[in-house]
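Single-structure report; data block below.
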Amino acid sequence: MTGSNSHITILTLNVNGLNSPIKRHRLASWIKSQDPSVCCIQETHLTCRDTHRLKIKGWRKIYQANGKQKKAGVAILVSDKTDFKPTKIKRDKEGHYIMVKGSIQQEELTILNIYAPNTGAPRFIKQVLSDLQRDLDSHTLIMGDFNTPLSILDRSTRQKVNKDTQELNSALHQTDLIDIYRTLHPKSTEYTFFSAPHHTYSKIDHIVGSKALLSKCKRTEIITNYLSDHSAIKLELRIKNLTQSRSTTWKLNNLLLNDYWVHNEMKAEIKMFFETNENKDTTYQNLWDAFKAVCRGKFIALNAYKRKQERSKIDTLTSQLKELEKQEQTHSKASRRQEITKIRAELKEIETQKTLQKINESRSWFFERINKIDRPLARLIKKKREKNQIDTIKNDKGDITTDPTEIQTTIREYYKHLYANKLENLEEMDTFLDTYTLPRLNQEEVESLNRPITGSEIVAIINSLPTKKSPGPDGFTAEFYQRYKEELVPFLLKLFQSIEKEGILPNSFYEASIILIPKPGRDTTKKENFRPISLMNIDAKILNKILANRIQQHIKKLIHHDQVGFIPGMQGWFNIRKSINVIQHINRAKDKNHVIISIDAEKAFDKIQQPFMLKTLNKLGIDGMYLKIIRAIYDKPTANIILNGQKLEAFPLKTGTRQGCPLSPLLFNIVLEVLARAIRQEKEIKGIQLGKEEVKLSLFADDMIVYLENPIVSAQNLLKLISNFSKVSGYKINVQKSQAFLYNNNRQTESQIMGELPFTIASKRIKYLGIQLTRDVKDLFKENYKPLLKEIKEDTNKWKNIPCSWVGRINIVKMAILPKVIYRFNAIPIKLPMTFFTELEKTTLKFIWNQKRARIAKSILSQKNKAGGITLPDFKLYYKATVTKTAWYWYQNRDIDQWNRTEPSEIMPHIYNYLIFDKPEKNKQWGKDSLLNKWCWENWLAICRKLKLDPFLTPYTKINSRWIKDLNVKPKTIKTLEENLGITIQDIGVGKDFMSKTPKAMATKDKIDKWDLIKLKSFCTAKETTIRVNRQPTTWEKIFATYSSDKGLISRIYNELKQIYKKKTNNPIKKWAKDMNRHFSKEDIYAAKKHMKKCSSSLAIREMQIKTTMRYHLTPVRMAIIKKSGNNRCWRGCGEIGTLVHCWWDCKLVQPLWKSVWRFLRDLELEIPFDPAIPLLGIYPKDYKSCCYKDTCTRMFIAALFTIAKTWNQPNCPTMIDWIKKMWHIYTMEYYAAIKNDEFISFVGTWMKLETIILSKLSQEQKTKHRIFSLIGGN
């Protein structure tokens, strides 16, 4: 606990208003520096609507009482380090008090925080005590601003207390309450408040408590501060059995890495360490751990020195202030009082400047990211994270305990036991592995795994490390390795080479911290319902990632395509489609005797036996250096659990693969592949025959589905096999949580099977990879797409009040809604009714425009780049793209795409290869039951017809096609042509180019059968063939034929479909041209569109330009049409008709601002025509030579747009000072962004001259009032 393991610290302070962001930041800094367990603050001046403004990192539990007006207001802040459990809260509606009852470490505590009004304070407090009499007990503390002294010593004038105060003291005495400060300091003359009008000191802030609590009060003191005109009071309260609830594990502060001085100091330290300590007597493993210890100490020292330097002046002034106030309280003196006021003002200015810098840095970060698909937007919509604090747990007896010590013991013992069950039956492991055939890597592949680790591999891994992630136990972050890459990589290389030779890791590589993440929707009082995630040291992760990258190159040879989890190029929806195909096949079958089982594994990653894993790797042919390093990794790993912020005692990890290690998923898949191979090879476990293929399994890591015929025999043999596998591997299944679909025509047999199978029989649905698999495929829409619509409606309803513009809302749709929808489209591309898309579009548009009338037409927003890069997704086209992309898999004809060949239909599986860019089969029948592929085929043909494309004979028609096979060309000839020339007919050459394009083509002629050559020549030189094949392929054809990977496939098809189904829309830029009575060329329109995208890196700034160009703003003319009224005159009161160009430019009340802008341009020596198209649309004259100043002009113009929009429908004239303030805001934000992004030179080029002109136009009073000071010049 804060400060000690035996007491808590409580602070009380009147903050005198928190409506200023600077004041709130200063309060946060002060509270963090004091680090109390509980902080009571008064006079927040926040209203009921402003409660969200009071946020302090590390003090998430904040209880507030606020009124409707900006006065009074109290709050109690409880540190995250304090295990406080509230049981009752009472608030005053006017915000004068709040009472919170609760407990800390099972000791009861009641805190009443009071702000008494200036008049009648004693009577008010007395009334509060009367109202809350039943809640005040022997565990009560009352504190706050009482606005009255309680004793003679509480005033510097020694004036007697009045009658009301005497009555209050009497009431306190009757309820066994005492002034704790005065009791512990009976003769002290320290005060908390100075009254300037009366020139007197007084102690009107108090901590009052029950007499029973006095023995627990360790000490209390008054703390001078410069946040307000009050001093704070601090109380230390003893709590029995108080445990340290937070660990003090060191973690590198990444901000230090950005400090140039710190960076140079650390570079020198790293260089000196290795030069001094690298020798033959010290192993690289020990040297590396010693290096990290030295670095840790150096960072701590540098951070302490930096903080000391930063606070030296503040500490000096604070000491002076404390001494002067002490003297002033004893003997008042006017000159001393002036000195105190001066020091307070100086301290306030220093703190304000520091706070302002922090605020601007923070705002700059948001300035760059706000409304973009980035973290701020994600935070706005993310679900409230499950609380990681574990306050209750079921112990081994099944009883719920809240005792922190017992919770720690229960959790630690459970996970210690979980990871301690190491099997020693090595012979049984060998026997099991020898029973089944496993794939093996060849010598060349093994040598590839065992090649020496290189520096380039280490650099590539360091560059790819995700940033802003929690580090391992050593505290070093990914940013540390990236910042000192040049210095660290040479030694890391030597370290890894030493590990390769010796098979020994540094001790720190074995360490890990385990954090427990609650499984969603599970009972969190059960210790097994948490997911243990290992936080490993980054250096260990670098080594493991190198190993993972190497094995990943060969993983497809070792792992069957049934497994799609963590395998490159494989996707989860492959197995969903396969499962749907199997279910459809069973639905169609007349004789049903099948079962589909979704197997739930019990702590799968944590129970895998490490000896079995190592033996499996060896069985696959993996040996040598690669296996030696893996053996070393699993030699003696340890972990400590971080529970409620406290690090528990470490224990060994004898089983399992670490969740959080980059190598673990692949190692787990390799182990589970042994079981998968065994299931496939066991003939007594009969799968389901789909055409020529027997389908038994689908896996995504440990999520397994098994498809079986003859359930009684097959399921029993499956369970027996899994039981045998469990004995050697540690893998176990939870049969009660495993679910199954049972299909049988005979009710008696079905009942028998249900009685013998231990699985839960599902009657309607089974959830698999986020999709509801249904017992009958006809229910797929009902169980998946209808709930999806409901979920989206609920989400958008939850998000309706988020502080986000329409542009940000479009990005939320793209970031949070579109991926969900596409995943459903991918997994279940069935025919959807139009009502689904209508409802989906209606919901998203309602969210984007926040229940209001749309300002910009959907057709304009949906067109790419028409809205400055803010493109509204067209869900129907995404659906069409997802459905059609199956054709790419047909053309590729990959062996791994079993899901694509096994759909029940009248088409034979081998025919899919000949569907697109091939000769149509006359007798082809899809059949009425074709659920997915027929729908793809119909969409494919429809799009080809739309494009007027020949879908059958094209430049991408394959040599191994029906066109060539129907010529009775020998397979050997086809193979020879493919090996020597390519896979398409165009590669052979058509017309006069037939087999004469290259010397290799001519040489291939001699290798093929003469009769085949004659047939081929006849076909390839035919006029019809030449016309249809010898042409430039279209973009549509290239999408399906030229890309070897399906990465980005949907986006490519979608972008092409947007062009195909493009609709004519009103061009807003042409409307501007009409309003301005002029013509814009294509170049002008392109310039305006480009300007929307490039005018600023901040979307918050770009949004104004987008809104202006897209004609977003309502005008009197437009409103008159909407409301069907006759009043279309300018809202500013000039009397003219309020068209859009009038409101932005022509209005005589707006013109003075634009003339001021042009005066600034002349001061910048820029001669630009006084033309509205330039500031409003960014269309500069073609002969404008000062292109380098366009960035400067753009900032000025956009600031002017903001200023005009601010008074859009008000009878006010936009002022020059408002325009300058907006410019300065943009300037300040870009300044901090430029420093952070190392773009300061270009920033200076844009702003330097303009900064000088702005400062020259303002008086010193204006500069001070609006805090406008030079940032580039620094004066």
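Glycine too: its Cβ is placed from the backbone N, Cα and C atoms.
At each noted site, the model still has the original residue.
Not measured: the values here are computed from a predicted model.
Swiss-Prot lists Glu43 with the feature Mg(2+) 2 binding site, giving experimental evidence as the kind of evidence. The dTTP binding site annotation in Swiss-Prot covers Lys519, Arg522, Arg531, Asp600, Ala601, Glu602, Lys603, Ala604, Phe605, Gln659, Asp702, Asn734, Lys737. Residues or ranges marked as Mg(2+) 3 binding site in Swiss-Prot: Lys556, Ile559, His560, His561. According to Swiss-Prot, the Mg(2+) 1 binding site annotation covers Asp600, Asp702, Asp703. The annotation that Swiss-Prot gives for the mutagenesis experiment Asn14 to Ala reads: Loss of endonuclease activity and reduced transposition efficiency. The note that Swiss-Prot attaches to the published mutagenesis Glu43 to Ala is: Loss of endonuclease activity. Here Swiss-Prot describes Arg155 to Ala as a published mutagenesis experiment; the accompanying note says: Reduced DNA nicking activity and reduced transposition efficiency. Quoted from Swiss-Prot, the note on mutagenesis experiment Thr192 to Val is: Reduced transposition efficiency. What Swiss-Prot notes for the published mutagenesis of Ser202 to Ala is this: Reduced DNA nicking activity and reduced transposition efficiency. The annotation that Swiss-Prot gives for the mutagenesis experiment Ile204 to Tyr reads: Reduced DNA nicking activity and reduced transposition efficiency. For Asp205 to Gly, Swiss-Prot lists a mutagenesis experiment annotated as follows: Loss of endonuclease activity and reduced transposition efficiency. Among the mutagenesis results in Swiss-Prot, Tyr226 to Lys has the note: Increased endonuclease activity. The residue drawn here is the original one. A mutagenesis experiment is reported in Swiss-Prot for this position, Ala701 to Met, and the note states: Reduces transposition efficiency. Asp703 to Tyr appears in Swiss-Prot as a published mutagenesis result, with the remark: Reduced transposition efficiency. According to Swiss-Prot, the mutagenesis experiment Cys1130 to Arg carries the following note: No effect on binding to RNA; when associated with R-1134, R-1143 and R-1147. Record note (Swiss-Prot), mutagenesis Cys1134 to Arg: No effect on binding to RNA; when associated with R-1130, R-1143 and R-1147. The unchanged residue is displayed. Swiss-Prot gives this note for the published mutagenesis Cys1143 to Arg: No effect on binding to RNA; when associated with R-1130, R-1134 and R-1147. The annotation that Swiss-Prot gives for the mutagenesis experiment Cys1147 to Arg reads: No effect on binding to RNA; when associated with R-1130, R-1134 and R-1143.
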Recorded positions compared (Arg155, His560, Lys737) - highest count of Cβ atoms within 10 Å: Arg155
Arg155 (mutagenesis position) to Phe605 (dTTP binding site) - Cα separation in whole Å: 68
Among Ile204, Ile559, Ala701 [recorded positions], residue with fewest other Cβ within 10 Å: Ala701
Cβ packing number for Tyr226 (mutagenesis position), 10 Å threshold: 20
Three-state secondary structure, which DSSP defines for Cys1143 (mutagenesis position): helix
Candidate nearest Ile559 (Mg(2+) 3 binding site) in space, where candidates are the recorded positions Ile204, Asp205, Asp600, Phe605, Ala701 and distance is Cα-Cα: Ala701
Other CB atoms, at most 10 A from the CB of Ser202 (mutagenesis position): 19
Distance [Cα-Cα, Å, rounded] between Ile204 (mutagenesis position) and Thr192 (mutagenesis position): 7
Tyr226, His560, His561 screened against Ala601 (dTTP binding site), Cα within 10 Å - retained recorded positions: none
Close in space, distant in sequence - Asn14 (mutagenesis position), Cβ under 8 Å, 6 or more apart: Ile41, Gln42, Glu43, Tyr115, Gly144, Asp145, Asp205, Ser228, Asp229, His230
Surrounding CB atoms that lie within 10 Å of the CB of Asp702 (dTTP binding site), all protein chains: 20
Shortest C-alpha distance to Cys1134 (mutagenesis position) - which of the binding-site residues His560, Lys603, Asp702: Asp702
10 Å Cα neighbourhood of Asp702 (dTTP binding site): matching recorded positions from His560, Cys1130, Cys1143, Cys1147: none
